[in-house]
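Asker: Pasting the feature list from Swiss-Prot:
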ACT_SITE  Asp88  active site, nucleophile
ACT_SITE  Asp149  active site, proton donor
MUTAGEN   Asp88 to Asn  No activity, but no significant conformational change
MUTAGEN   Asp149 to Asn  Large decrease in activity, but no significant conformational change
MUTAGEN   His339 to Ser  Shows higher affinity for unsaturated chondroitin disaccharide sulfated at C-6 position of GalNAc residue (delta6S)
MUTAGEN   Gly342 to Ser  Shows higher affinity for unsaturated chondroitin disaccharide sulfated at C-6 position of GalNAc residue (delta6S)
MUTAGEN   Ile344 to Lys  Shows higher affinity for unsaturated chondroitin disaccharide sulfated at C-6 position of GalNAc residue (delta6S)
Amino acid sequence: MWQQAIGDALGITARNLKKFGDRFPHVSDGSNKYVLNDNTDWTDGFWSGILWLCYEYTGDEQYREGAVRTVASFRERLDRFENLDHHDIGFLYSLSAKAQWIVEKDESARKLALDAADVLMRRWRADAGIIQAWGPKGDPENGGRIIIDCLLNLPLLLWAGEQTGDPEYRRVAEAHALKSRRFLVRGDDSSYHTFYFDPENGNAIRGGTHQGNTDGSTWTRGQAWGIYGFALNSRYLGNADLLETAKRMARHFLARVPEDGVVYWDFEVPQEPSSYRDSSASAITACGLLEIASQLDESDPERQRFIDAAKTTVTALRDGYAERDDGEAEGFIRRGSYHVRGGISPDDYTIWGDYYYLEALLRLERGVTGYWYERGR
């Protein structure tokens with residue numbers, strides 16, 4: 001059922017390997033070509049993750065060789081501390097170094113992932129009880145700020161805690177996850193993109209947005225980060241409240257999916273042709289639904305409901321948004337949005353959308369769960 005879609009992604013990736021060389025794709029800019037960078041952006045781990053997924057599925061050395069080169073690049077980036085003053089270290093190193101460890105049990109990759117976890121730990125602000133999202137400590141705008149994306153960065157810390165036996169990684173990750181649950185998720189199970197706290201004492205100030213439509217609206221990719229992020233943290237922490245939050249957010253999301261199965265970029269905007277979609281939000285959510293289902297008993301009626309919803313979502317992406325391996329396209333799925341209000345790639349390829357689309361396909365086809373936790377955990 002999914003093999004043709006996976007084959008298209010494999011073919012596109014093989015071509016991209018030759019085109020991109022040692023550079024990393026981020027988003028497209030209105031064309032069918034990716035804008036590349038030299039491993040300086042927050043999204044670069046997704047390219048590495050795609051290559052590891054392709055290698056796991058095929059055993060083809062071209063994907064492995066490309067993936068190993070990316071890990072070497074991430075080692076250099078950490079040594080230089082280049083554009084790492086943010087919480088997305090988890091995205092960057094879970095899908096590169098930690099992926100190599102999971103696939104090959106390479107000790108140097110494991111050490112690199114642990115070193116990256118230590119860098120992420122430096123962003124813990126004990127007085128506020130948060131992992132600061134962006135900027136240096138004491139930043140006047142961002143010093144007490146969290147964003148919902150961070151839930152996908154916490155698995156790097158939780159994995160590091162299991163690998164080393166040091167409870168501090170888990171303590172920090174759990175504290176941040178629980179504070180995110182309390183303040184980022186609204187009473188109706190929608191979500192804020194970002195929340196501000198007093199950096200000196202952790203008192204709540206206000207919720208807001210950076211990439212959503214309004215402070216009070218629900219940015220669909222943020223909701224998707226919450227669905228998958230709370231589910232992943234539940235797997236590590238065994239916290240039923242986190243899993244229940246993921247389920248509630250998933251129900252909220254699914255109740256607002258338009259007829260063709262792929263969401264618009266914000267739940268507040270009109271569902272009409274002139275509004276932008278965000279295919280990446282749907283791809284992330286598909287992975288989150290499958291992760292939730294994997295933690296439910298087979299007797300739970302919602303388990304199959306979430307699996308069916310994930311299949312419906314991936315089918316909608318495959319049939320209405322996915323590119324075919326025709327020699328031209330560089331992305332897997334069209335109509336992703338990066339920053340609509342900012343006018344940055346509002347209707348384009350996104351490398352994270354491509355990664356989660358492929359992860360969802362491989363979860364459905366082979367049970368491959370990505371690189372957020374050890375296999376068989």
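Note that Cβ sites are derived from N, Cα and C of the backbone, with glycine treated the same way.
Here the original residues stay in place, and none of the substitutions has been built in.
Quick one: where do these features end up spatially?
Answerer: Around Asp88 (mutagenesis position), the same-chain residues six or more apart in sequence whose CB sits under 8 Å from its CB are Trp42, Asp149, Asn153, listed in sequence order. The secondary structure of Asp88 (mutagenesis position), as reduced to three states from DSSP, is coil rather than helix or strand.
Other Cβ atoms within 10 Å of the Cβ of Asp149 (mutagenesis position), summed over all protein chains shown, number 25.
If you take the C-beta of His339 (mutagenesis position) and look for same-chain residues 6 or more apart in sequence within under 8 angstroms, you find Gln211, Ser345, Pro346.
There are 10 other Cβ atoms within 10 Å of the Cβ belonging to Gly342 (mutagenesis position).
In the three-state DSSP assignment, the secondary structure recorded for Ile344 (mutagenesis position) is strand.
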Asker: For Ile344 (mutagenesis position), just count the other CB atoms lying within 10 A of its CB, please.
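Answerer: Looking across every protein chain shown, the total is 13.
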